[in-house]
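A mutagenesis experiment is reported in Swiss-Prot for this position, SER52 to Thr, and the note states: Decrease in inhibitory activity towards human alpha-9-alpha-10 nAChR. Mutagenesis annotation in Swiss-Prot: SER52 to Arg, described as Increase in inhibitory activity towards human alpha-9-alpha-10 nAChR; the structure shown retains the original residue. Looking at Swiss-Prot, the entry for mutagenesis of HIS53 to Ala, Arg or Trp says: Decrease in inhibitory activity towards human alpha-9-alpha-10 nAChR. Here Swiss-Prot describes SER57 to Ala or Gly as a published mutagenesis experiment; the accompanying note says: No change in inhibitory activity towards human alpha-9-alpha-10 nAChR. Swiss-Prot lists SER57 to Asn, Asp, Lys, Leu, Arg, Thr, Val or Tyr among its mutagenesis entries, and the accompanying note reads: Decrease in inhibitory activity towards human alpha-9-alpha-10 nAChR. For ILE63 to Leu, Swiss-Prot lists a mutagenesis experiment annotated as follows: Increase in inhibitory activity towards human alpha-9-alpha-10 nAChR.
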Amino acid sequence: MGMRMMFTVFLLVVLATTVVSFTSDRASDGRKAAAKDKASDLVALTVKGCCSHPACSVNNPDICG
């Protein structure tokens, strides 16, 4: 294999590695966003549950308004 061919193969490997790394990183960002949405939904349900109980709503007027 010539020097030029080896350099071309090297560049192709670097490009392929970069593309795979970039796409997998973006996929993990999506999973993180989905987990964050689930957590905020859970917090909202917990607050709503607290506000429906008189004792809890009295102790947390800043949340239940």
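Each residue, glycine too, has its Cβ placed from N, Cα and C.
Residues as originally present; substitutions not included.
With respect to their backbone Cα atoms, SER57 (mutagenesis position) and ILE63 (mutagenesis position) stand 8 Å from each other.
Around the Cβ of SER57 (mutagenesis position), the number of neighbouring Cβ atoms within 10 Å comes to 14. Within 10 Å of the Cβ of ILE63 (mutagenesis position) there are 13 other Cβ atoms, across all protein chains.
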